[in-house]
Amino acid sequence: MSAIQAAWPSGTECIAKYNFHGTAEQDLPFCKGDVLTIVAVTKDPNWYKAKNKVGREGIIPANYVQKREGVKAGTKLSLMPWFHGKITREQAERLLYPPETGLFLVRESTNYPGDYTLCVSCDGKVEHYRIMYHASKLSIDEEVYFENLMQLVEHYTSDADGLCTRLIKPKVMEGTVAAQDEFYRSGWALNMKELKLLQTIGKGEFGDVMLGDYRGNKVAVKCIKNDATAQAFLAEASVMTQLRHSNLVQLLGVIVEEKGGLYIVTEYMAKGSLVDYLRSRGRSVLGGDCLLKFSLDVCEAMEYLEGNNFVHRDLAARNVLVSEDNVAKVSDFGLTKEASSTQDTGKLPVKWTAPEALREKKFSTKSDVWSFGILLWEIYSFGRVPYPRIPLKDVVPRVEKGYKMDAPDGCPPAVYEVMKNCWHLDAAMRPSFLQLREQLEHIKTHELHL
């Protein structure tokens with residue numbers, strides 16, 4: 001007998017596994033893939049009261065839906081779970097034991113640095129095929145060429161095409177989880193057939209951001225084609241499955257293509273980045289109420305991240321987006337990590353990053369607070385670049401000696417005080433986002449922002 005499942009609380013998001021047409025008037029019909037929110041448990045534990053995305057409520061059968069979960073923190077997602085990196089020929093043969101025809105893995109070549117080796121178990125022994133890397137393409141036979149390892153594996157999975165056998169079963173590297181399986185299990189996998197890509201709205205070094213249509217709704221889609229880059233973006237997507245707040249850009253789902261493409265689908269923010277929004281409108285259009293509202297929107301998102309132990313690490317007006325109805329939402333979770341983790345900082349935006357984060361790679365909610373102070377300065381200067389007229393190389397030495405930017409023209413003194421509090425050199429002296437929100441609400445209530 002199966003254990004009785006604990007009832008899902010109100011607010012739980014579910015994804016439909018099948019179509020449900022409904023038989024009674026109180027039923028809520030839905031299609032496979034729809035996202036539904038639980039409103040309440042009914043007397044019968046097999047049925048829930050739920051609402052769909054347009055707010056219509058009704059009764060749904062529990063066994064037709066699955067609960068959406070965050071991808072577990074610490075799960076090592078991989079687009080290539082069969083890729084084992086630098087292992088020797090002998091280690092590969094041990095991993096493919098006991099022999100099973102079609103069991104395979106890919107490793108880095110030990111004899112030919114820069115190339116790879118496909119190791120396949122076949123009729124009791126292991127065959128090793130060199131994958132040559134030439135002119136940015138991969139090939140085993142120098143006849144068929146592939147853009148990346150995923151395309152190569154997909155090809156030989158459907159057809160042996162000269163190998164001893166077609167690839168049947170990947171030998172998954174210990175500790176990794178196939179990304180597609182995990183997004184599917186946790187209810188975040190979307191169907192490529194239902195996504196229409198309409199036009200490019202942004203270009204990044206990783207690929208394009210496109211306006212799309214998913215089941216009749218406008219969406220933004222990050223299209224990542226390169227397998228190494230896609231691997232890095234998996235971390236961003238899995239962080240986004242754990243976060244839900246009205247001032248964070250909402251993940252709608254992920255599509256992992258067998259050929260190696262990764263599509264991250266989010267809500268569409270019609271008015272673009274906050275920095276462009278501010279620059280294109282300026283003082284004549286945007287009054288004090290509007291600037292303070294944007295400041296509070298961002299602060300509430302950051303208070304939520306603070307409360308859930310996430311550090312954003314790249315907070316700036318360019319990474320805040322504005323919706324059709326003028327709500328500011330924090331986006332770009334590429335560097336967001338659980339608070340305890342450290343990482344190599346690579347190319348950090350010097351003018352937005354706290355001194356201790358630049359110096360010792362110490363990231364915390366308090367370094368996010370420093371960046372929030374810079375973002376407030378951007379808002380009240382209508383999108384100017386911080387530290388105007390100071391050469392980039394001089395910014396850090398001056399800041400470490402205690403230099404703080406002047407208030408932007410026309411900035412209310414009370415708001416400038418909040419900025420300066422964010423720029424304490426001693427991180428412990430900076431306010432929390434909870435305190436910052438309270439300070440901004442005090443300014444709003446007492447109309448100190450006008």
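Quick reminder: no glycine exception, Cβ is built from N, Cα and C everywhere.
Annotated features, as they stand in Swiss-Prot:
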- 9-70: domain 'SH3' (DOMAIN)
- 82-171: domain 'SH2' (DOMAIN)
- Tyr184 to Phe: Abolishes phosphorylation (MUTAGEN)
- 195-449: domain 'Protein kinase' (DOMAIN)
- Ile201, Gly202, Lys203, Gly204, Glu205, Phe206, Gly207, Asp208, Val209, Lys222: ATP binding site (BINDING)
- Tyr304 to Phe: Decreases activity by two-thirds and alters conformation (MUTAGEN)
- Ser364 to Ala: Strong decrease of phosphorylation by PRKACA (catalytic subunit of PKA) (MUTAGEN)
Cα-Cα distance linking Gly207 (ATP binding site) and Tyr184 (mutagenesis position), given in Å to the nearest integer: 24
Spatial separation of Tyr304 (mutagenesis position) from Lys203 (ATP binding site) - C-alpha basis, Å: 29
Helix-strand-coil residue split for the domain 'SH3' (9-70), DSSP-based: 3 helix, 27 strand, 32 coil
Residue with minimal Cβ packing [other Cβ atoms within 10 Å] among the mutagenesis positions Tyr184, Tyr304: Tyr184
Three-class DSSP secondary structure - Ser364 (mutagenesis position): coil
For Tyr184 (mutagenesis position), the three-state class that DSSP assigns: helix
Residue distribution over DSSP helix, strand and coil in the domain 'SH2' (82-171): 17 helix, 30 strand, 43 coil
Surrounding CB atoms that lie within 10 Å of the CB of Lys203 (ATP binding site), all protein chains: 9
Alpha-carbon distance [Ser364 (mutagenesis position); Val209 (ATP binding site)] in Å: 29
Local backbone state of Tyr304 (mutagenesis position), from DSSP in three classes: helix
